[in-house]
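Everything below concerns the one structure shown next.
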Amino acid sequence: MGWFNKIFKGSNQRLRVGNNKHNHNVYYDNYPTASHDDEPSAADTDADNDEPHHTQEPSTSEDNTSNDQENEDIDRAIALSLLEENQEQTSISGKYSMPVDEDEQLARALQESMVVGNSPRHKSGSTYDNGNAYGAGDLYGNGHMYGGGNVYANGDIYYPRPITFQMDFRICAGCNMEIGHGRFLNCLNSLWHPECFRCYGCSQPISEYEFSTSGNYPFHKACYRERYHPKCDVCSHFIPTNHAGLIEYRAHPFWVQKYCPSHEHDATPRCCSCERMEPRNTRYVELNDGRKLCLECLDSAVMDTMQCQPLYLQIQNFYEGLNMKVEQEVPLLLVERQALNEAREGEKNGHYHMPETRGLCLSEEQTVSTVRKRSKHGTGKWAGNITEPYKLTRQCEVTAILILFGLPRLLTGSILAHEMMHAWMRLKGFRTLSQDVEEGICQVMAHKWLDAELAAGSTNSNAASSSSSSQGLKKGPRSQYERKLGEFFKHQIESDASPVYGDGFRAGRLAVHKYGLRKTLEHIQMTGRFPV
């Protein structure tokens with residue numbers, strides 16, 4: 001059947017298609033539509049005579065020569081008849097068939113005559129194969145007349161052997177119906193009616209030369225891009241490809257916020273608390289020191305010194321619950337960024353600080369400017385704070401704890417728990433420690449407080465150890481975002497890559513897990529190192 005395949009494939013129209021992962025080939029195949037109105041051929045005219053049909057018995061050996069000559073004449077007549085019939089079908093099929101040259105037509109006719117001429121001969125009305133009578137007027141395949149039941153030469157009837165082509169039994173993968181004559185698609189290892197090959201996204205037929213796939217589902221390229229091509233969470237545009245043709249984007253390691261690399265250099269603001277970038281359709285609140293705060297973080301932000309006092313009392317109770325009560329009264333002040341930086345410069349004990357300082361435990365006498373009262377914020381901008389000077393006097397080893405204003409409650413609390421540990425160790429007479437040990441154990445305490453807060457929030461208890469209330473500090477169960485924010489602050493502590501805060505925390509956490517907090521602190525006080 002290779003020769004037939006060559007003829008049929010000669011009329012294929014190939015459309016090469018593909019997506020960003022694979023190229024898919026679609027074939028539009030055109031086959032002649034069967035004609036039921038073919039005019040009779042010369043052999044048909046002979047068969048329509050009024051003379052009665054005579055059935056001849058098989059010839060003897062003496063008649064072989066004459067019979068061979070007659071058979072050759074018959075074969076030639078059949079070939080011419082099939083050639084004329086093929087030309088009639090080609091003209092009727094119109095747009096569904098591709099023109100072929102005369103040599104190809106003659107080759108097709110000769111091939112068919114060879115098949116017909118070599119078919120077995122039977123007497124009129126005899127049965128063939130499964131008891132089906134093949135004779136004048138019999139239908140063959142798809143209800144089309146095959147050979148027209150014509151009688152050739154001396155009344156002998158030629159019953160053609162059924163020739164089954166796989167293409168006659170094509171099943172559409174879309175509707176599971178048979179694909180008859182005409183145009184069809186071959187793609188995704190299946191055959192389709194053109195109207196059945198549809199986009200999985202919009203359910204409309206795919207008629208373009210290229211398409212995309214996800215799994216075994218086809219998509220228009222535009223539909224695939226809309227569904228699967230990543231969009232920037234900042235500008236809401238499709239993330240562009242780089243010079244190598246690959247989609248390149250940035251993503252926050254915790255929030256998985258995807259954004260174009262260009263936003264890292266185009267002054268797109270970040271929230272100073274959660275570090276998420278500001279989307280184009282969202283307005284962050286700008287504090288008077290230039291920091292930006294997203295609306296979710298603003299919802300629980302601690303804005304002035306008075307508002308922070310209940311939280312301070314709660315953390316004091318947290319330490320007392322660990323048998324680590326801070327005996328002296330240490331002032332807590334919320335300050336702006338400039339005041340915090342100035343106080344850090346005035347501190348002489350040489351503590352290590354991060355580039356963005358958000359808390360400070362002071363041991364020197366100085367005057368700082370504290371946020372006494374918060375101001376209402378206008379549209380997208382903080383109106384300002386009412387500040388007043390505060391004179392720090394040295395009554396003990398610790399003069400004050402300073403915290404940056406405008407941070408969410410959980411972040412403010414974790415910073416306060418960190419600075420409280422500095423104060424506790426100084427008041428307990430700990431020796432001067434290496435930076436990684438001191439900052440590491442302070443980070444352990446901040447992490448422990450966050451753990452306790454999130455656990456208390458899961459039992460619908462907010463600040464379980466504090467009965468005080470304050471404007472802006474809400475009671476009741478935490479919102480889903482606030483719990484997520486608390487997990488983010490824990491993640492920041494755990495994933496810190498700095499050798500002082502990050503490595504120090506991991507070493508201190510391991511020691512506390514192995515020996516307990518009390519024994520770890522005793523070992524630090526005696527040796528200045530974490531127990532191993």
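Using N, Cα and C of the backbone, Cβ positions are placed for all residues, glycine too.
Residues or ranges marked as domain 'UIM 1' in Swiss-Prot: 69-88. For 101-120, the entry in Swiss-Prot reads domain 'UIM 2'. The feature domain 'LIM zinc-binding' is assigned by Swiss-Prot to 170-230, with sequence analysis given as support. In Swiss-Prot, a mutagenesis experiment is listed as ALA77 to Gly, annotated with the note No effect on ubiquitin binding; when associated with G-81. In Swiss-Prot, a published mutagenesis experiment is listed as SER81 to Gly, annotated No effect on ubiquitin binding; when associated with G-77. For the published mutagenesis ALA109 to Gly, Swiss-Prot gives the following note: Abolishes binding of ubiquitin; when associated with G-113. According to Swiss-Prot, the experimentally introduced change ARG358 to Lys is described as follows: In da1-1; increased seed and organ size mainly due to altered numbers of normally sized cells, negative activity toward DA1 and DAR1, but normal fertility. Suppression of large seed and organ phenotypes of da1-1; when associated with F-362. Among the mutagenesis entries in Swiss-Prot is HIS418 to Ala, noted as: Abolishes peptidase activity; when associated with A-422. For the mutagenesis result HIS422 to Ala, the note given in Swiss-Prot is Abolishes peptidase activity; when associated with A-418.
A gap of 11 Å separates the Cα atoms of HIS418 (mutagenesis position) and ARG358 (mutagenesis position). Classification of HIS422 (mutagenesis position) by DSSP places it within a helix. Within its own chain, ARG358 (mutagenesis position) has LEU340, ILE403, LEU404, LEU407, LEU411, ILE415 as residues 6 or more apart in sequence whose C-beta sits under 8 angstroms from its own. All protein chains included, HIS418 (mutagenesis position) registers 25 other Cβ atoms within 10 Å of its own Cβ.
Here the Cβ of HIS422 (mutagenesis position) has 24 other Cβ atoms within 10 Å, regardless of which shown protein chain they belong to. The average pLDDT the prediction assigns to the domain 'UIM 2' (101-120) is 52. Under DSSP, residues within the domain 'LIM zinc-binding' (170-230) fall into helix, strand and coil as 8 helix, 20 strand, 33 coil.
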